[in-house]
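Record features, source Swiss-Prot:
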type: ACT_SITE; residues: D292; note: active site, proton acceptor
type: BINDING; residues: C35, C39, C42; note: [4Fe-4S] cluster 1 binding site
type: BINDING; residues: C270, C276, C291, C344; note: [4Fe-4S] cluster 2 binding site
type: BINDING; residues: C331, C334, C340, C357; note: [4Fe-4S] cluster 3 binding site
type: MUTAGEN; residues: C35 to A; note: Unable to incorporate a third 4Fe-4S cluster; when associated with A-39 and A-42
type: MUTAGEN; residues: G83 to A; note: Drastic reduction in AtsA activity. Abolition of binding to AtsA. No binding to SAM
type: MUTAGEN; residues: L88 to A; note: No change in AtsA activity
type: MUTAGEN; residues: C331 to A; note: Unable to activate AtsA. No FGly detectable. No binding to AtsA
type: MUTAGEN; residues: C334 to A; note: Unable to activate AtsA. No FGly detectable. No binding to AtsA
type: VARIANT; residues: V197 to D; note: In strain: Isolate 13 and Isolate N2
type: VARIANT; residues: T333 to A; note: In strain: Isolate 13
Amino acid sequence: MLNIAALRQQQIPLAAEPRSPVPFHILMKPIGPACNLACRYCYYPQDETPVNKMDDARLEQFIRRYIAAQPAGAREINFVWQGGEPLLAGLSFYKKALALQARYAPDGVTISNSLQTNGTLINDAWCRLFREHGFIIGLGLEGNEALQDYHRPDKRGRSTWSAALRGIDLLHQHQVDFNLLVVVHNEMAAHAAAIYVRLVSLGARYLQFQPLMSEGAALREGYQLSADNWGRFMVGIWRQWRKRCDRGRVFVINIEQAWAQYFTHTSGSCVHSARCGSNLVMESDGQLYACDHLINTEHRLGRLDEQTLAAAVDASVQLPFGQQKSLRRECQTCSVKMVCQGGCPAHLNAAGNNRLCGGYYRFFSDILAPLRPFSRDLNGLKAWRAAFVGTAHTA
């Protein structure tokens, strides 16, 4: 049972947690890099990094202060839980988190939770928790069984495909909303159509594709996604999605976010925002970092108990990588800059260029073609929607 009174006595004194002047999110890693899988491309050096589960005192401090530091007028506060494998924290951990959220949430503010998992530990008890509290689940999966078993084995080198599919089936049975997250690497480039069909056959309505980061174990294993293969794969997904007339039935987040950004001038992804730095990461020991893919000394912002969250957000926003991500000359004259914005700073090569640039250009050029005749405002959005009602195959 969570002892709120005892936790309050352990709090580091704060006269008041000041509000951040800008919206921000913190991705929480309650068990750090701990995981039951041994993915070949994982960016965490698991053999070298100590693993510690977040204790109750730090969990309470984080939730209390994260809620208090949100900008004035915030109507929804989203908690994102990731790992490693965050389910290793245990059911009781998330029940405590939910109780704390309910205690500290101001009147009129909605609390939501998202969790990214490999799916292999999901059971009925987890699904009941997810369903009752409206969790959105992101489930990492390779494109097919052969890819999954080679690239995402368990700690003993055994297959994880069946366990992941069992988790997906349980999410369906309990009517838990989820999306499939697919890490794209060179081996997949020629098989986009088949991979798309297989993923949709699993009943997935939301798909998200993420380029493989070449860091950590990914470098040691020789992974290096090329710009050509990234573009080739994503165009293949786009064309298969159109061919099957899946608009409105299957939501490919990479496409939907770019389309929304074209008309609204705002991005739902830090990767393609005009600047980044407002999506922080906190490890189980309270260390804050500017970016999930830049967990290193250079981008370390300090501990939760060393500063206010508003100060941490301000420091993150001011880091050069966040300020200058789309200021390169080639970006300024690019015809897809409005939805690309230079991509992720973690993808820059030694010359300061995004190593996926050509792939983004090819993909965005294709998917923006149907939108070009329409003005980039809400009137254009309304006109575009009206023009393509019932003609999903042309969009």
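For all residues, glycine too, the Cβ spot is worked out from N, Cα and C.
Distribution of Swiss-Prot features across the structure.
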{"residue": "V197", "record": "variant position", "Cβ contacts under 8 Å, 6 or more apart": "Q240"}
{"residue": "C270", "record": "[4Fe-4S] cluster 2 binding site", "Cβ contacts under 8 Å, 6 or more apart": "C276, S278, N279, C291, C344"}
{"residue": "D292", "record": "active site, proton acceptor", "Cβ contacts under 8 Å, 6 or more apart": "L27, Q82, N279, V281"}
{"residue": "T333", "record": "variant position", "Cβ contacts under 8 Å, 6 or more apart": "none"}
{"residue": "C357", "record": "[4Fe-4S] cluster 3 binding site", "Cβ contacts under 8 Å, 6 or more apart": "A227, E330, G343"}
Surrounding CB atoms that lie within 10 Å of the CB of C276 ([4Fe-4S] cluster 2 binding site), all protein chains: 26
Rounded to the nearest Å - Cα separation of C331 (mutagenesis position) and C340 ([4Fe-4S] cluster 3 binding site): 9
C331 (mutagenesis position) - helix vs strand vs coil (DSSP): helix
Cα-Cα distance linking C35 (mutagenesis position) and G83 (mutagenesis position), given in Å to the nearest integer: 7
C334 (mutagenesis position) versus C340 ([4Fe-4S] cluster 3 binding site) - Cα distance in angstrom: 9
L88, C291 as recorded positions, winner by CB count within 10 A: C291
Close in space, distant in sequence - C334 (mutagenesis position), Cβ under 8 Å, 6 or more apart: C340, Y361
Local backbone state of C42 ([4Fe-4S] cluster 1 binding site), from DSSP in three classes: coil
Secondary-structure category, per DSSP, in which C357 ([4Fe-4S] cluster 3 binding site) falls: helix
Packing count at C331 (mutagenesis position) (other Cβ atoms within 10 Å of its Cβ): 18
